[in-house]
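Undergrad: Sharing a structure here in structure tokens format.
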Amino acid sequence: MSLFLRKRCLCLGFLLFHLLSQVSASLRCPSRCPPKCPSISPTCAPGVRSVLDGCSCCPVCARQRGESCSEMRPCDQSSGLYCDRSADPNNQTGICMVPEGDNCVFDGVIYRNGEKFEPNCQYFCTCRDGQIGCLPRCQLDVLLPGPDCPAPRKVAVPGECCEKWTCGSDEQGTQGTLGGLALPAYRPEATVGVEVSDSSINCIEQTTEWSACSKSCGMGVSTRVTNRNRQCEMVKQTRLCIVRPCEQEPEEVTDKKGKKCLRTKKSLKAIHLQFENCTSLYTYKPRFCGVCSDGRCCTPHNTKTIQVEFQCLPGEIIKKPVMVIGTCTCYSNCPQNNEAFLQDLELKTSRGEI
């Protein structure tokens, strides 16, 4: 081999070694994070979240099931994925996989990990790592009768799975049934209702009322369904909501008749709204609901929705709809929080009722 060919092979070998070193280095966390991340957030596929890389330096698109992963390219942990590096002797790269979990047994039927099933018309359940989690289909604890409903109670409706709220004391529960629909804890906003949209689209606009907040204190979520879009398709909308802060001091009850909600005072100074790892760019003085002197639940009565800008990752600003309370009122039927529901559901599951 000539001297020229030997030099050329040596140069190519050095270049290949340099490229492999760069690729290997890009898979591991650097000793220091770069001084600045890309100004443009990564463009992820629909349904794929933007997360911090495994080094907590810059945002990247979360890797999905079956895709390659490393320290710099983490798997989507919110989907239960982990990076399996058993095939790499250097333990640097791997494949995003779902951990193998235990099966579930319910009412004599075996369900695989991740399998969804409906034990009856009232619940939708999922088997996850040997545990069964269920969500209710009947939202009677979220959809409450109005404050003008005397002696509300649940009644079974022939041919339907879910019970309905009824008003009055009639034994049959037919005259006082609320038209087959329960009234939500929130009153309609200006945009809520059924009205004819643009005649050229030939779409009848339908929007439900907002559900009760998922948490009795602290930041929660509220949902509704609407077809207010160009496709005239029913879609689910969510908004953030906070009925009262969890650290709120109990109010001194002065109204003995119990006809009014004792509203809490606004914050003396404006506060930042927070959810998960996000903080609002601007400060607000929100109004909260207090307590009822007769022991009933004090929940929002009139609300509106505003768009609030939050900053989550450095340089990333998102907008979220947030509930703003106008007035509050007292209810006899209190919406259950998630913890209470889970305890009740666990009890029913142990008894084999669902």
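Glycine is treated like the rest: Cβ placed from N, Cα and C.
What you see is the original sequence, not a version with the noted changes.
So Swiss-Prot lists the following for this protein:
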{"type": "DOMAIN", "residues": "25-99", "note": "domain 'IGFBP N-terminal'"}
{"type": "DOMAIN", "residues": "102-168", "note": "domain 'VWFC'"}
{"type": "DOMAIN", "residues": "202-247", "note": "domain 'TSP type-1'"}
{"type": "DOMAIN", "residues": "261-335", "note": "domain 'CTCK'"}
{"type": "MUTAGEN", "residues": "Asn227 to Gln", "note": "No effect on extracellular secretion"}
{"type": "MUTAGEN", "residues": "Asn229 to Gln", "note": "No effect on extracellular secretion"}
{"type": "MUTAGEN", "residues": "Cys241 to Ala", "note": "Abolishes extracellular secretion. Inhibits axonal growth of callosal projections when overexpressed"}
{"type": "MUTAGEN", "residues": "Cys246 to Ala", "note": "Reduces extracellular secretion. No significant effect on axonal growth of callosal projections when overexpressed"}
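Mind mapping these onto the model and telling me what they sit next to?
TA: Looking at the domain 'IGFBP N-terminal' (25-99) alone, the prediction's average pLDDT is 83.
Look at Asn227 (mutagenesis position): DSSP puts it in coil. Asn227 (mutagenesis position) is surrounded by 15 other CB atoms, counting those within 10 A of its CB over all protein chains shown.
In the three-state DSSP reading, Cys241 (mutagenesis position) counts as strand.
Counting every protein chain shown, the Cβ of Cys246 (mutagenesis position) has 10 other Cβ atoms within 10 Å. The secondary structure of Cys246 (mutagenesis position), as reduced to three states from DSSP, is coil rather than helix or strand.
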Undergrad: Reported in the order helix, strand, coil, what are the DSSP residue counts of the domain 'IGFBP N-terminal' (25-99)?
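TA: Breakdown, helix to coil: 6 helix, 17 strand, 52 coil.
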Undergrad: Taking only same-chain residues 6+ apart in sequence, whose CB is under 8 Å from that of Cys241 (mutagenesis position), what do you get?
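TA: Residues satisfying the criterion: Cys213, Ser214, Met219, Gly220, Val221, Ser222, Pro300, Val322, Met323.
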Undergrad: Could you measure between Asn227 (mutagenesis position) and Cys246 (mutagenesis position) for me? Cα positions, answer in whole angstrom.
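TA: Cα-Cα, rounded: 34 Å.
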